[in-house]
Amino acid sequence: MNNSNEHRREEAGAANEQMPYNKAVKSAYADVLKDKMNREQEISLRAIKKGIYTDGGETDNYDMDKENDSAYEMFKKNLDFPLDQHNDDDDDDPYIEDNGQETDGYSDEDYTDEADKSFIEDSDSDSYDLESNSDFEENLESSGEAKKLKWRTYIFYGGLFFVFYFFGSFLMTTVKNNDLESHSSGATSSPGKSFSNLQKQVNHLYSELSKRDEKHSSELDKTVKIIVSQFEKNIKRLLPSNLVNFENDINSLTKQVETISTSMSELQRRNHKFTVENVTQWQDQLVKQLDTHLPQEIPVVINNSSSLLIIPELHNYLSALISDVIESPGIGTAGSAESRWEYDLNRYVKEILSNELQYIDKDYFIQEMNRRLQSNKQEIWEEITNRLETQQQQQQQQVQQDYSNVPQQYSSILMKRLIHQIYNSNQHQWEDDLDFATYVQGTKLLNHLTSPTWRQGSGVQPIELLTDSKQSSSTYWQCENEPGCSWAIRFKTPLYLTKISYMHGRFTNNLHIMNSAPRLISLYVKLSQTKEIKALQTLANQYGFGQHHKRDRNYIKIAKFEYRLTDSRIRQQMYLPPWFIQLKPLVRSIVFQVDENYGNKKFISLRKFIINGVTPQDLQIIENNEFPVLLGDTPEYGVTQNTDEGKRKVLLSKPPYASSSTSTKFHPASNVPSFGQDELDQ
């Protein structure tokens, strides 16, 4: 019996080892409570993720929770009641312990009052924070409050889930921000390294581009050299060996083509035959043009024979107008002059002083000219016909001429004569009139009207400006740059002024002479007869002049001149006003006043004034025709080449009124151009 009891107790112990109440109280309670909490958490998580809150789901969860609660209640009851209430018949027999005492078969020493007490104490001192759960357990004793506890549990775990969810998202955001800040701080912590890396990359790219450009340029240079060499080879093959002769041939052919084209164009324009009627039409057209463009008063020269002579400017104007009328393609629109005819009275001061320059009415001039053209119409027609025939013959001969010969060359003798003629022409432009601004002509300096000399200058006195030496190109008088630097002279014999000029050098390095050169020069004159001063002043006031000099009121301002350093002419003329020329006053002394220079504020540099004029004795000789006017060839200032070239021809047919400037229009020497350092003014 004892063996059977022991066997039964072993089976009961093995079967009851799996039950929570067969374990230690503390561990059993913790396992059951943990299992329940895990199941409730899994159920709430699945419900939140899937969003299943239907009635069926709530029912299932409620059944599962009910089963769990019943198991938990059973465990509690087993703890409160002894295990003697069972229907097993085998357990009715008392169990005899080793000590001889009888006990029930299912009694256990573990389930004593002390065990219950220890279970309660262990549950109160449990390490888990389950105070709320212990309260929850007490409330489960009543079945009416179980349902409320279930919903509170759901709300609690749902709130806990949301707290964990937001806390996790906050942690993730914080981590990301920390990563970004660490990244930015890491980026900003090493700006030098980033800049150096960028600089290295840029330098590398620049070096690559430079190498590429050098490579392309070298390849381009090689290609260009090859092309140029090939081009030179091809050109050398095409060009003849003697390039000079080839160039001469090309020039000759070009001239032939130009000549042929000119002759053809002229022949096309002149396709009509010259007749007397055409000449009459030209005459009528010429008269109309003269009537339109000529002024109302025509200046002419009347010599001793009372014959009318036109001045050279009018002669040139008529020649150009006649050529324009003849060469025009149509008669009706031919001969339109570009501008009105103008002339300069400064060229005819001598003729005005001798009363040879007079004015006639335009109608009388045109009538006289028309009468002479009418009487010589046949002669003009014959002359034109002969000239055209001669020109056509020359053109035909020129076209048929062989230009393959050696081009013509100038003779060395002809070249020497041409150079000699140019030299004489230039020299004669300087020597054709006396310079009265020299002390050798008796002119004296007026010290009381002359400005003081600049003390820090070269020491040249104003009297040096009266020297007659052409070698004194470096002689410059420097006066103080006071308001109006003056230089005054007095003639030995009163003069009729014909031309006044000033001469100043051109220097490349000595710029203090250039910026102190006079720019604006005023001319003051004192008349020989005091009774004419008032008339001169009244006339000058009408043209904006007539002011008195600040040091002497007897000197009257008649002109103002601007000397231009930009002009290549070193000798520039101070033109006399026409009203002064027509008044014909006799001048006793002159004052030149420099109103402005080219920028020097300390001093003004003056070199040379040239004054040309005629005396009353010269006019008397001209009026009486006591000495013939010498015209023709230019006088020889150098060595004569033969006796015939040095002769002066006396042209008695020419009127005695012509001056040197006027006579140069009638001989070839005046038309020869000047060159080099000998270039002088016209």
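Along the chain as shown, residues are numbered 1 onward.
Quick reminder: no glycine exception, Cβ is built from N, Cα and C everywhere.
Taking the Cβ of Ser194 (ATP binding site) as centre and 10 Å as the limit, one finds 11 other Cβ atoms among all the protein chains shown. What Swiss-Prot lists as ATP binding site is Ala187, Thr188, Ser189, Ser190, Pro191, Gly192, Lys193, Ser194, and the listing cites sequence analysis.
Residues or ranges marked as domain 'SUN' by Swiss-Prot: 427-616.
According to Swiss-Prot, the mutagenesis experiment Leu465 to Glu carries this note: Lethal; when associated with E-466. In the three-state DSSP reading, Leu465 (mutagenesis position) counts as helix. The Cβ of Leu465 (mutagenesis position) lies under 8 Å from the Cβ of Ala437, Thr475, Trp477, Trp487, Leu606, Arg607, Lys608, Phe609, each on the same chain and at least six residues away in sequence.
One mutagenesis experiment catalogued in Swiss-Prot, Leu466 to Glu, is accompanied by this note: Lethal; when associated with E-465.
Record note (Swiss-Prot), mutagenesis Ser472 to Asn: In mps3-1; defective in spindle pole body assembly and duplication. The unchanged residue is displayed.
For the mutagenesis result Trp477 to Ala, the note given in Swiss-Prot is Defective in spindle pole body duplication at 37 degrees Celsius.
The mutagenesis experiment Trp487 to Ala is recorded by Swiss-Prot, whose note states: Defective in spindle pole body duplication at 37 degrees Celsius. Reduced to three states, the DSSP call for Trp487 (mutagenesis position) is strand.
Swiss-Prot documents Pro494 to Ala as a published mutagenesis change and attaches the note Lethal; when associated with A-495; A-496; A-497 and A-498. The number of other Cβ atoms within 10 Å of the Cβ belonging to Pro494 (mutagenesis position), over all protein chains shown, comes to 18.
Classification of Leu495 (mutagenesis position) by DSSP places it within a strand. Taking the Cβ of Leu495 (mutagenesis position) as reference, residues of its chain lying under 8 Å away and at least six apart in sequence are, in sequence order, Phe436, Leu586, Val587, Ile611, Gly613, Val614, Thr615. For the mutagenesis experiment Leu495 to Ala, the note given by Swiss-Prot reads: Lethal; when associated with A-494; A-496; A-497 and A-498.
Residues within less than 8 Å, Cβ to Cβ, of Leu497 (mutagenesis position) and separated from it by at least 6 positions along the same chain comprise Val349, Val525, Leu576, Val587, Ile611, Asn612, Gly613. Swiss-Prot gives this note for the published mutagenesis Leu497 to Ala: Lethal; when associated with A-494; A-495; A-496 and A-498.
The annotation that Swiss-Prot gives for the mutagenesis experiment Thr498 to Ala reads: Lethal; when associated with A-494; A-495; A-496 and A-497. Using a 10 Å Cβ-Cβ cutoff, Thr498 (mutagenesis position) registers 21 neighbours.
For Gln572 (mutagenesis position), the count of additional Cβ atoms within 10 Å of its Cβ stands at 17 [all protein chains shown]. What Swiss-Prot says about the mutagenesis result for Gln572 to Leu is this: Defective in spindle pole body duplication at 37 degrees Celsius; when associated with L-573.
Quoted from Swiss-Prot, the note on the mutagenesis of Gln593 to Ala is: Lethal; when associated with D-594. Residues within less than 8 Å, Cβ to Cβ, of Gln593 (mutagenesis position) and separated from it by at least 6 positions along the same chain comprise Gly484, Cys485, Ser486, Ile521, Ser522, Tyr524, His549.
Asn597 (mutagenesis position) carries a strand DSSP state (E or B). Counting every protein chain shown, the number of other Cβ atoms lying within 10 Å of the Cβ of Asn597 (mutagenesis position) is 21. Looking at Swiss-Prot, you'll find the mutagenesis Asn597 to Lys noted as follows: In nep98-7; defective in spindle organization during nuclear division and in G2/M progression.
Classification of Ser605 (mutagenesis position) by DSSP places it within a strand. The Cβ of Ser605 (mutagenesis position) lies under 8 Å from the Cβ of Tyr476, Trp477, Gln478, His504, His512, Ile513, Ser516, Ala517, Pro518, Asn597, each of these being in the same chain and 6 or more residues away along the sequence. Recorded in Swiss-Prot as a mutagenesis result, Ser605 to Cys carries the remark: Lethal; when associated with Q-606.
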Problem - Residues satisfying Cβ distance under 8 Å from Lys193 (ATP binding site), sequence separation of at least 6 - result: none
Problem - Cβ packing number for Leu466 (mutagenesis position), 10 Å threshold - result: 19
Problem - Coarse DSSP state, helix versus strand versus coil, of Lys193 (ATP binding site) - result: helix
Problem - Collapsed DSSP category at Trp477 (mutagenesis position) - result: strand
Completion exercise
Students should find that the Cα atoms of Gln572 (mutagenesis position) and Thr498 (mutagenesis position) sit apart, in Å rounded to an integer, by 14
Practice task
Tell me the Cβ neighbour count for Trp477 (mutagenesis position), meaning other Cβ atoms within 10 Å of its Cβ, over all protein chains shown.
Solution key: 25
Problem - DSSP state at Gln572 (mutagenesis position), helix/strand/coil - result: strand
